[in-house]
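Engineer: Sharing a structure below in structure tokens format, with a few things to ask.
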Amino acid sequence: MESQLHELAEARWFLSKVQDDFRGGKINVEITHKLLEKLDFPCHFAHVKHIFKENDRQNQGRITIEEFRAIYRCIVHREEITEIFNTYTENRKILSENSLIEFLTQEQYEMEIDHSDSVEIINKYEPIEEVKGERQMSIEGFARYMFSSECLLFKENCKTVYQDMNHPLSDYFISSSHNTYLISDQILGPSDIWGYVSALVKGCRCLEIDCWDGSQNEPIVYHGYTFTSKLLFKTVVQAINKYAFVTSDYPVVLSLENHCSPGQQEVMASILQSTFGDFLLSDMLEEFPDTLPSPEALKFKILVKNRKVGTLSETHERIGTDKSGQVLEWKEVIYEDGDEDSGMDPETWDVFLSRIKEEREADPSTLSGIAGVKKRKRKMKIAMALSDLVIYTKAEKFRNFQYSRVYQQFNETNSIGESRARKLSKLRVHEFIFHTAAFITRVYPKMMRADSSNFNPQEFWNVGCQMVALNFQTPGLPMDLQNGKFLDNGGSGYILKPDILRDTTLGFNPNEPEYDDHPVTLTIRIISGIQLPVSSSSNTPDIVVIIEVYGVPNDHVKQQTRVVKNNAFSPKWNETFTFLIQVPELALIRFVVETQQGLLSGNELLGQYTLPVLCMNKGYRRVPLFSKSGANLEPSSLFIYVWYFRE
């Protein structure tokens, strides 16, 4: 009897929602599409057309209310959702409050759930008032809950800034872009303000500005010696000022590639000061005279990264003085060992360092006399006004690890090209991690990438490089990893590096085949696909799901499902995969949906989603999908089950 009452209540509710649209008798496919949205179940029009055609029995392009209900049930009352619902109900019609709590604790691992939480879920998602009033949930409410943001794969607490933000800047991975002003290739592509706006909205915290002398004493931004278009420096700065803290409160670093004359450098300094005002960091913080401040201490601050002459104390003493026309000579004395990248065992390295220190104390000018050390000089004129705006991010050429350990100051940052960084990460891994534990290190794409392609950033995160700069305008795997990694910590653009990359006494080596420190065993069941994107080449694509793990080399693995033929609307797999992840703190997981097109043409990417392994919820979860360009493809998603434990 109770079951029949609930069925009647559900029928009355459904009729009340749709009957007005059927006053004319039948509806077409466009109204069907809108009505599904009205019922809180938006659907891709391509899928609506397909299901509409299957249910239009008379092939008139119009359907009855019964035919619409069949379409609605096909979309909402999915078999895999109904099976879960039935497992926790006695009559397969209604989920009690206690049964909902049982489901949430046993299946979703919501261990702190209580009656007030379950009532809140019922009130939020149950659309049938009679059922809601009894603190129960129908399949309608349960389906709405399972398809809601609360059941997404990404952990809710990872959507907030939950990490300790009081460590020095060098203790964080920092979301960084390369050639931010470009929105295409590096030879003919246009420069555009949108490059900066888009990067900042995505949470990027380090922007590159390539500055050159312009006409009428107006510095310009473009990729020098190419045919890329030009932007006014002041226009770029104004855009940054508007969007700098829209997504994140934490500091923005402006990495200046400065090719300007002293006169136009002075103009740059004036523009920076007048535009940013108090947001521009122009003096050291009192509590951080000789150590890097934290992101928390630098909230809402703009930092300038550029060459600098003199010390922070000298800069402090000049505050308030007139610097017009004053030019400083920047000198770079480069000491290089003969074979920079050759391996050096720790004992030999310590002897080498001791020798440098002894020579330095005795007579700095004799350093070049050490066997194997070469010396050369470089000079450049810098406007004092611009030099004095560089505080905690002084650009300093990277010579080698030995030199940095002896000479490098706490506020000096290095930029290393990808090829050299890759070589160092393989041959000098311990020294590299020791270096990045102390100094901010930026890795940038090699010059040969004229098409603005990117490298895999994971290999440099593995050795602690803070600023792994990518071409944000170029979609693909590297940017998927970038976007996925920086979803963490509230999308703030700052992620605290794990202990193994901050504490050098741990002796971490990402290249070791095994790292026995509480690995994670991860099990994922790919259950089904929900309204997957339609292929550009076929309305009935053959779908495959690929799971990829990126992290230290030993954790890099790829597994895939079987191919489901001719079904993008609701393909089903029910396939289980297990992964052993040695260093989960550095691991990202990527879900890829492709359509199989044959050996010659290759697979077509339909959607993907990347996130940190430790940001995954357990239980039945929905994986949102994003296009190659990063567009959200909702309601396209995967329905999966996740379980993992740490040894």
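A Cβ is built for glycine as well, from the same backbone N, Cα and C atoms used for every other residue.
Keep in mind that this structure shows the original residues, not the substituted ones.
In case it's useful when we look at the structure, here is the feature table from Swiss-Prot:
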type: ACT_SITE; residues: H178; note: active site
type: ACT_SITE; residues: H223; note: active site
type: DOMAIN; residues: 43-78; note: domain 'EF-hand'
type: DOMAIN; residues: 163-307; note: domain 'PI-PLC X-box'
type: MUTAGEN; residues: D210 to R; note: Defective in Ca(2+) oscillation activity and shows slower nuclear translocation
type: MUTAGEN; residues: K299 to E; note: Defective in Ca(2+) oscillation activity and loss of nuclear translocation
type: MUTAGEN; residues: K301 to E; note: Defective in Ca(2+) oscillation activity and loss of nuclear translocation
type: MUTAGEN; residues: R376 to E; note: Abolishes nuclear translocation
type: MUTAGEN; residues: K377 to E; note: Abolishes nuclear translocation. Prolongs Ca(2+) oscillations allowing them to occur during interphase
type: MUTAGEN; residues: R378 to E; note: Abolishes nuclear translocation
type: MUTAGEN; residues: K379 to E; note: Abolishes nuclear translocation
Engineer: Summarise the model confidence on the domain 'PI-PLC X-box' (163-307) as a single mean pLDDT, whole number.
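Structural biologist: Across the residues of the domain 'PI-PLC X-box' (163-307) the model's pLDDT averages 92 on the 0 to 100 scale.
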Engineer: Which of K299, K301 has the fewest nearby Cβ atoms, counting only those within 10 Å, among these mutagenesis positions?
Structural biologist: K299
Engineer: Three states by DSSP: which one describes K301 (mutagenesis position)?
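Structural biologist: Going by the DSSP assignment, K301 (mutagenesis position) belongs to neither helix nor strand, so it counts as coil.
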Engineer: Find the shortest Cα-Cα separation between R378 (mutagenesis position) and the recorded positions H178, D210, H223, K299, K301, and name the residue that gives it.
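Structural biologist: Of all the candidates listed, D210 is nearest in space.
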Engineer: Here's one to test understanding: among the recorded positions H178, D210, H223, K377, K379, whose C-alpha is closest in space to the C-alpha of K299 (mutagenesis position)?
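Structural biologist: Of all the candidates listed, H178 is nearest in space.
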Engineer: Could you measure between K301 (mutagenesis position) and K379 (mutagenesis position) for me? Cα positions, answer in whole angstrom.
Structural biologist: 30
Engineer: Is any of the recorded positions H223, K377, K379 within 10 Å of D210 (mutagenesis position) (Cα-Cα), and if so, which, in sequence order?
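Structural biologist: Neighbours among recorded positions, in sequence order: H223.
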Engineer: Between H223 (active site) and H178 (active site), find the distance joining the two CA atoms and give it rounded to the nearest Å.
Structural biologist: 11
Engineer: How long is the line from the C-alpha of K379 (mutagenesis position) to the C-alpha of H178 (active site), rounded to the nearest angstrom?
Structural biologist: 25
Engineer: Rounded to a whole angstrom, what is the C-alpha distance between K377 (mutagenesis position) and H178 (active site)?
Structural biologist: 28
Engineer: For H178 (active site), which residues in the same chain are close in space, meaning a Cβ under 8 Å from its Cβ, but six or more apart along the sequence?
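Structural biologist: Correct list: E208, Y444, P445, A469, L470, N471, F472.
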Engineer: Run through the Cβ atoms and count how many others sit within 10 Å of the one on K377 (mutagenesis position).
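Structural biologist: Within a 10 Å radius of the Cβ of K377 (mutagenesis position) lie 8 other Cβ atoms.
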